[in-house]
Amino acid sequence: MGKEIEKKFIVSGDAYKSLAKGVLYRQGYIFFDKDKSVRVRVFNDKGYLTVKGTSTGISRLEYEYEIPVGEANEILEYLCEKPVIEKLRYKFQFEGFTWEVDEFLGENEGLVIAEIELPDENAVFKKPDWIGREVTGDPRYLNSNLVKNPYKNFKE
């Protein structure tokens, strides 16, 4: 059984760009509701199918499988809700933890989110200076919700 434990934060500034090279990710959702999602993702010429369950606090079940990239691209094109999410991901280590910063493109341009995966829900970690407010529990910032409610329509 896979379990994902993560926190999400708004990013201010672009200092993260000096820490890693951005990799283009394209992902789409075959199915999603408030409790679960099935997505396809393509990056680095590889395809992935991911199933995620209901969030409980900052954790949820997650299962991910590599699939042929050609099939992943076809699923993105023909079976996923539109628009497909496109983003540049910057992945790096900071104070012993892996951070991922997603700089969204297209309908969600202007949104930059940082995520940290944790070993358990009580893990203590240090944040880089450019990390802003936490949005872990805010459903607007779920990638699946950004398909139907893009960042350009947010009223902060």
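For all residues, glycine too, the Cβ spot is worked out from N, Cα and C.
Keep in mind the model shows the original residues, not the substituted ones.
Bear in mind that the values here come from a model prediction, so they are computed numbers and not experimental data.
Under the heading domain 'CYTH', Swiss-Prot lists 2-148, citing sequence analysis as support.
Secondary structure at Glu4 (mutagenesis position), taken from DSSP and collapsed to helix, strand or coil, is strand. The Cβ of Glu4 (mutagenesis position) has 18 other Cβ atoms within 10 Å, all protein chains considered. As a published mutagenesis entry, Glu4 to Ala appears in Swiss-Prot alongside the note: Partial loss of ATPase activity and strong loss of inorganic triphosphatase activity.
Mutagenesis annotation in Swiss-Prot: Glu6 to Ala, described as Strong loss of ATPase and inorganic triphosphatase activities; the structure shown retains the original residue.
Quoting Swiss-Prot on the mutagenesis of Lys8 to Ala: 16-fold increase in ATPase activity and strong loss of inorganic triphosphatase activity. Under a cutoff of 8 A between CB atoms, and with a sequence separation of 6+ in the same chain, the neighbours of Lys8 (mutagenesis position) are Ile113, Ala114, Glu115, Glu134, Val135, Thr136, Tyr141.
Under the three-state DSSP scheme, Tyr29 (active site, proton acceptor) falls in the strand class. Tyr29 (active site, proton acceptor) counts 23 other C-beta atoms within 10 Å of its own C-beta, drawing on all protein chains shown. The active site, proton acceptor annotation in Swiss-Prot covers Tyr29 and rests on similarity to another entry.
One mutagenesis experiment catalogued in Swiss-Prot, Arg39 to Ala, is accompanied by this note: Strong loss of ATPase and inorganic triphosphatase activities. For Arg39 (mutagenesis position), the count of additional Cβ atoms within 10 Å of its Cβ stands at 24 [all protein chains shown].
The note that Swiss-Prot attaches to the published mutagenesis Arg41 to Ala is: Strong loss of ATPase and inorganic triphosphatase activities. Under DSSP, Arg41 (mutagenesis position) is assigned to a strand (E or B) in the three-state scheme.
Lys52 to Ala appears in Swiss-Prot as a mutagenesis experiment; the accompanying note says: Strong loss of ATPase activity and partial loss of inorganic triphosphatase activity. Lys52 (mutagenesis position) falls within a strand when secondary structure is assigned with DSSP. For Lys52 (mutagenesis position), the same-chain residues that are 6 or more apart in sequence and have a Cβ closer than 8 Å to its Cβ are Glu4, Lys36, Ser37, Val38, Arg39, Arg60, Leu61, Glu62, Tyr63.
For Glu64 (mutagenesis position), the same-chain residues 6+ apart in sequence whose C-beta sits under 8 angstroms from its C-beta are Gly2, Tyr48, Leu49, Thr50, Val51. Annotation of the published mutagenesis Glu64 to Ala in Swiss-Prot: Partial loss of ATPase activity and strong loss of inorganic triphosphatase activity; the original residue is retained in the structure shown.
In three-state terms derived from DSSP, Glu100 (mutagenesis position) belongs to an extended strand segment. Counting every protein chain shown, the number of other Cβ atoms lying within 10 Å of the Cβ of Glu100 (mutagenesis position) is 18. Under its mutagenesis entries, Swiss-Prot includes Glu100 to Ala with the note: Partial loss of ATPase and inorganic triphosphatase activities. However, the inorganic triphosphatase activity is restored when manganese replaces magnesium.
Here the residue is the original one, but Swiss-Prot notes a mutagenesis experiment at this spot, Asp102 to Ala: Strong loss of ATPase and inorganic triphosphatase activities. However, the inorganic triphosphatase activity is restored when manganese replaces magnesium.
Experimental mutagenesis at this site is recorded by Swiss-Prot as Glu115 to Ala, annotated: Partial loss of ATPase activity and inorganic triphosphatase activities.
Quoted from Swiss-Prot for the published mutagenesis Glu117 to Ala: Strong loss of ATPase activity and inorganic triphosphatase activities. Following the DSSP three-state reduction, the secondary structure of Glu117 (mutagenesis position) is strand.
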When distances run from the Cα of Glu6 (mutagenesis position) to each of the recorded positions Tyr29, Asp102, Glu117, the nearest one: Glu117
Distance, Asp102 (mutagenesis position) to Glu117 (mutagenesis position) (CA atoms, angstrom): 14
Pairwise CA distance, Tyr29 (active site, proton acceptor) versus Glu100 (mutagenesis position), rounded so that it is a whole Å: 20
Long-range Cβ environment of Asp102 (mutagenesis position), under 8 Å and at least 6 residues apart: Tyr25, Lys87, Leu88, Arg89, Tyr90, Val112, Ile113, Ala114, Glu115
C-beta crowding around Glu117 (mutagenesis position), within 10 angstroms: 13
Which listed residue (Glu6, Glu115) has most other Cβ within 10 Å, given these are mutagenesis positions: Glu115
